[in-house]
Amino acid sequence: MTLPGGPTGMARPGGARPCSPGLERAPRRSVGELRLLFEARCAAVAAAAAAGEPRARGAKRRGGQVPNGLPRAPPAPVIPQLTVTAEEPDVPPTSPGPPERERDCLPAAGSSHLQQPRRLSTSSVSSTGSSSLLEDSEDDLLSDSESRSRGNVQLEAGEDVGQKNHWQKIRTMVNLPVISPFKKRYAWVQLAGHTGSFKAAGTSGLILKRCSEPERYCLARLMADALRGCVPAFHGVVERDGESYLQLQDLLDGFDGPCVLDCKMGVRTYLEEELTKARERPKLRKDMYKKMLAVDPEAPTEEEHAQRAVTKPRYMQWREGISSSTTLGFRIEGIKKADGSCSTDFKTTRSREQVLRVFEEFVQGDEEVLRRYLNRLQQIRDTLEVSEFFRRHEVIGSSLLFVHDHCHRAGVWLIDFGKTTPLPDGQILDHRRPWEEGNREDGYLLGLDNLIGILASLAER
């Protein structure tokens, strides 16, 4: 069964209905287009200023008094300033359409988006996960270092300058669509990933993620599989600054102040071959020992205390044991709320009731969002059960990404395929059988069954 191109309530590529009748979204522009608008506007403003200078000088007396009978000139306005960083080239693929707006979603009465300082970025960026390598920490979270990526645009309140140098200070007065800033909106992209994995694409609706060959392999095959509508659209590989990046669909595009939850699926987050390599060439990790100690000082063994270090498989097995991974087949990695605050304090969230309370807090009583999440998860499960890709791959370290906003839009996607591995010819997985070393079962469907059951229980309350 092939899913539609997006979650329940999401429009197909090609455009979306406006949030409210008569309220149309301004088109997004690239940095190059913004610069052309900027130069044209500055030229027009400079010409107008030059033409108006004689009248302004003739209208004033010595001492700055305005003659009787002449209208007093209004004070110099506060002009927005536009700061454009280095431009990235446009990327040709067309981005998918934003989610469909099912209900009106207007600003609060009396508010004006023009009164607030604004920031613009040439591209929205979404979390499509990040593959974790054996020598990398599982918990390198919440990095916003990519906020300094090239191709960002910032619109801020300008200075109140005098008439003499007013036109020298102006940067632009171009009317531009407002897009959330990279740093504020996308600090959560590292909820379960690694620092520096993401980059602004320079095209709205797309994100660049540092390329790994296993993930490129998986995404290319997923685009031809029944699961295509359940994963971020893949638009190939591009080069930036000498590095290769995957060009992916921005899963936040079209959401207004999105809330995001990352749920890591499966009963384990390490490959069987990682266990083998770790036994053959064990490497001690002091950083993981410290993380273990911070959660439970009694968790390390006497030998680990003496070494003040643990191996990564040991840490990951311990972490999965204290979370819901081993018991429910999934665990909550992190949540980003609409106000931008992030939380990853879910390491010991283990029972069904604890998980239910987390989701209850996440949806904030929005029954429509909960219904959409539940329907989407059921669609994903139906598709996984008929997917040839899924039957023939060990899916490790992958997540389900939940996204919704205050307009009742909601979506769920499978993300992060850096550790998804093809099985030997002829072997298939059930994805529900218990894992024993050697059978390569990952427990993905076991976790999805439990997740659907928990959300169904929440919907009945």
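Here the Cβ of each residue, glycine as well, is placed from N, Cα and C on the backbone.
One mutagenesis experiment catalogued in Swiss-Prot, Trp188 to Ala, is accompanied by this note: Decreases to 44% of kinase activity.
The ATP binding site annotation in Swiss-Prot covers Ser197, Lys209, Gln249, Asp250, Leu251, Asp262, Lys336, Asp416 and rests on experimental evidence. A strand conformation is recorded for Lys209 (ATP binding site) in the three-state DSSP classification.
Summarising the environment of Lys199 (mutagenesis position), the number of other Cβ atoms within 10 Å of its Cβ, over all protein chains shown, is 23. What Swiss-Prot says about the mutagenesis result for Lys199 to Ala is this: Decreases to 80% of kinase activity.
Where Swiss-Prot documents Asp262 to Ala or Asn as a mutagenesis experiment, the accompanying text is: Decreases to 12% of kinase activity. In the three-state DSSP reading, Asp262 (mutagenesis position) counts as strand.
Here Swiss-Prot describes Lys264 to Ala as a published mutagenesis experiment; the accompanying note says: Loss of kinase activity.
Taken from Swiss-Prot, the feature substrate binding site applies to Lys264, Arg285, Lys312, Pro313, Arg314, Tyr315, Met316, Gln317, Trp318, Arg319, Lys419, supported by experimental evidence. Just so you know, the Cβ of Trp318 (substrate binding site) picks up 18 other Cβ atoms within 10 Å once every protein chain is counted. DSSP gives Trp318 (substrate binding site) a helix state.
Quoted from Swiss-Prot, the note on the mutagenesis of Arg319 to Asp or Ala is: Loss of kinase activity.
According to Swiss-Prot, the mutagenesis experiment Asp416 to Ala carries the annotation: Loss of kinase activity. Around the Cβ of Asp416 (mutagenesis position), the number of neighbouring Cβ atoms within 10 Å comes to 29.
DSSP assigns Lys199 (mutagenesis position) to a strand. Lys264 (mutagenesis position) has its Cα within 10 Å of the Cα of none of the recorded positions Ser197, Lys199, Asp250. Cα separation, Arg319 (mutagenesis position) to Lys336 (ATP binding site), rounded: 21 Å. With respect to Lys336 (ATP binding site), the closest of these recorded positions in Cα terms is Asp416, chosen from Arg314, Trp318, Asp416, Lys419. Spatially, by CA atoms, the binding-site residues Ser197, Lys209, Asp250 include one closest to Arg314 (substrate binding site), and that is Ser197.
Counting in whole angstrom, Met316 (substrate binding site) lies 17 from Asp262 (mutagenesis position) by their C-alpha atoms.
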